[in-house]
Structure formats: C-alpha cells, structure tokens
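Engineer: One structure is given below, represented as structure tokens, and several questions about it will come after.
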Amino acid sequence: MAAISGISSGTLTISRPLVTLRRSRAAVSYSSSHRLLHHLPLSSRRLLLRNNHRVQATILQDDEEKVVVEESFKAETSTGTEPLEEPNMSSSSTSAFETWIIKLEQGVNVFLTDSVIKILDTLYRDRTYARFFVLETIARVPYFAFMSVLHMYETFGWWRRADYLKVHFAESWNEMHHLLIMEELGGNSWWFDRFLAQHIATFYYFMTVFLYILSPRMAYHFSECVESHAYETYDKFLKASGEELKNMPAPDIAVKYYTGGDLYLFDEFQTSRTPNTRRPVIENLYDVFVNIRDDEAEHCKTMRACQTLGSLRSPHSILEDDDTEEESGCVVPEEAHCEGIVDCLKKSITS
C-alpha cells in the first residue's frame, strides 16, 4: 500500500508541472503566430487564426482530461497513510493538540511494550519455543478484542463496516495457526508457560477492549508495537539458527495451513497485497519461520493502516465490482462509523 501511495503522490507531483509546461508552450505558439499575421495576406491570416485556435483548444482539452484522470487515480488509490496537508491558521491549535495526544499515546504504548519485552527476555532467555508460544498466545488477543467492541457498536447501530470484521478475523485466524505451530514444536510443554500465557492474554484482552473503546488509534498502534516486536524476534532467530532450521522438518500443521488451508483467509489479513500473490512453499522448518516472520510484517502494515479511520479495506472487497455492490442493496450510511465511544455517543445523539 505504501508503494501504491508513493506512486500516486509521485504521479500527481510530476503531472502539474507537465500541465503548466503544455500551457506555456501553447501560449508561446499562440503569441508567435500573432506576430506572423502582420506579414501574411488576409485569407492566410484567417486560415492561420482558425488552425491556431483549434490547436490551442485541443491542447487545453488534453490538459483538462489529464487533470481529471490523475485526480480520480489519486482518489481511488488513497490508503489513508499519506502525510496530511499543512493545516491552516484557524485549525493550527487543534492540530497541535491532536499531535501532542498522538505522541502521548504512542509513548505509553512503547513503554508498555518494552516493559513486557524485558519480562519475556528475563523468563525465556534460553527457551525459544516457549517464548514463541507465549508471544503467539498474546498476539492473537487484540483481534478478537477489536471484533468484540465492533459487534457491540453494531448492536447500537454505531458501526456498519464489514471490512474491519473480516480483516480482524483473518488476522486472529493467522495468529491461531502460529500458536498451533508453536504447540506442535513443544512450546507449551511446561505448565508455568501455559499459566503465564493464559493470564497475560486475559488481562491483555480487557486492556485492549478498554483502549479500543477509548481510542481505536491507540489500540491499533499498541498492536502494531507488539507485531513489530514479533517480527524482530523471528528475524533474529532466523539469522541465528537458519542453517539448523533448514535441516529440520516442517510441522504438519504449518504445511497444511500455508499450502492447503483456507487461502481466502490467508489473503484477507494482508491488506497491502493483492489476493493470490503470496503462496508460500514449505520444505523445512526454516521456511515455516520465514513465513511466520513475513506474516508479522503484514500484520504491522494492516495495524498501521487501521490508525487512519475508515481507511481499511478487505483485499477481496477491493476486487469486487462497484456495480455488484450497488445491486446487493446493502447501503452503508455515511455516519455508521465512529472513532471511540465519545464519537459514537455524539453521533447517536445528533443523528
């Protein structure tokens, strides 16, 4: 998605000088032709003027069509992750306050994540698979916490965004299979590890529900921090034990999930990719951890996109034809989405 956004913004940045250049050329040709009129007969002057106006009109029409096409391309490919435009003077104080709030939220999230990481580093310094088991137990929690809150919002008519529910379920489904892989590798063999993971997950669930009700942006950023740590953890493990992993067989659950499982759901959580473009090949345990690591990177991208309200789209729904959506008869009201409980209550009262 970031790549698409870069292409879109780059296209628009280059296109405007092109339009200006075309118009300047048209102006030069128009003024030079008028200077030639004084040296031509009357009939030639009329012919030249007629042709000149025709050419100028064609150039301006091409420029207008070019601008229309480029603006529509920008609207269709916008992901919500592009930098915001510079605020005007009247809203500068509001923007500064919001920026301060965002920095505060992210600072708290980073502090909490680092604190949990230090605990895991202390308890699981030499027990890799047990650490992965605890990490995957925790990592899948926020997605069904998000769905719980969204289902509650749907009950009150505050939310009608099916894409979020589809993507979050696909994310929880992916993390569940990561957990099954770690269990097959023996990561849950100790009672203490299961006890710790389950109780952390219980606390994490209610904390995420509270954060998501208070500020979805903060909850999504916290989940992004967790997924980012998971990516770094697996990446370090691959670099340290890659050769050893290449000589070990892949768990059956991993082969089934990545090559013969529900590939629709596998595509659904990767919102930065087109469906059917990632099909892993699993030959050994190294391939399994490479794909788990890459899954965590996709989760990071999705969580980052979610931090902009209304920007998340299901990969498969993007491919749907607009005519098909209109014929389905399911019309989503523009106000049927909100950002936190305060925004939901305000919209329910004013609507």
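In case you wondered, yes, glycine gets a Cβ from its N, Cα and C as well.
None of the listed substitutions appears in this model.
Note that the coordinates shown come from a computational prediction; the quantities given were computed from them, not determined experimentally.
As annotated in Swiss-Prot:
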- Glu136, Glu175, His178, Glu296: Fe cation 1 binding site (BINDING)
- Glu175, Glu227, Glu296, His299: Fe cation 2 binding site (BINDING)
- Glu136 to Ala, Asp or His: Abolishes cyanide-resistant oxygen consumption (MUTAGEN)
- Glu175 to Ala, Asp or His: Abolishes cyanide-resistant oxygen consumption (MUTAGEN)
- His177 to Ala: No effect (MUTAGEN)
- His178 to Ala, Glu or Asn: Abolishes cyanide-resistant oxygen consumption (MUTAGEN)
- Glu224 to Ala: No effect (MUTAGEN)
- Glu298 to Ala: No effect (MUTAGEN)
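On this model, are these features tucked inside or out on the surface, and what's nearby?
Structural biologist: For His178 (mutagenesis position), the same-chain residues 6+ apart in sequence whose C-beta sits under 8 angstroms from its C-beta are Glu136, Ala139, Arg140, Ile292, Asp295.
Within its own chain, His299 (Fe cation 2 binding site) has Ala139, Glu171, Asn174, Glu175, Ser223, Glu227, Ala230, Phe269 as residues 6 or more apart in sequence whose C-beta sits under 8 angstroms from its own.
Of all Cβ atoms in the protein chains displayed, 23 besides its own lie within 10 Å of the Cβ of Glu136 (mutagenesis position).
Packing around His177 (mutagenesis position) is summarised by its Cβ count: 22 other Cβ atoms lie within 10 angstroms of its Cβ, all protein chains included.
Packing around Glu224 (mutagenesis position) is summarised by its Cβ count: 23 other Cβ atoms lie within 10 angstroms of its Cβ, all protein chains included.
DSSP classifies Glu298 (mutagenesis position) as helix under the three-state reduction.
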Engineer: Validating a neighbour-count step here. Other CB atoms within 10 A of the CB of Glu175 (mutagenesis position): how many?
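Structural biologist: Its Cβ has 27 other Cβ atoms within 10 Å.
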Engineer: Around the Fe cation 2 site recorded as Glu175, Glu227, Glu296, His299, what other same-chain residues have a C-beta within 8 angstroms of the site's C-beta center?
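Structural biologist: Nearby residues not in the site list: Ala139, Glu171, Asn174, His178, Val226, Ala230, Tyr231, Asp295, Ala297, Glu298, Cys300.
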Engineer: Far apart in sequence but close in space: which same-chain residues, 6 or more away, have a Cβ under 8 Å from Glu298 (mutagenesis position)?
Structural biologist: Phe269, Gln270, Thr271, Ser272, Arg273
Engineer: Sequence gap of 6 or more, Cβ distance under 8 Å: name the residues on the same chain that satisfy this around Glu296 (Fe cation 1 binding site), in order along the sequence.
Structural biologist: Glu227, Ser228, Ala230, Tyr231, Tyr234
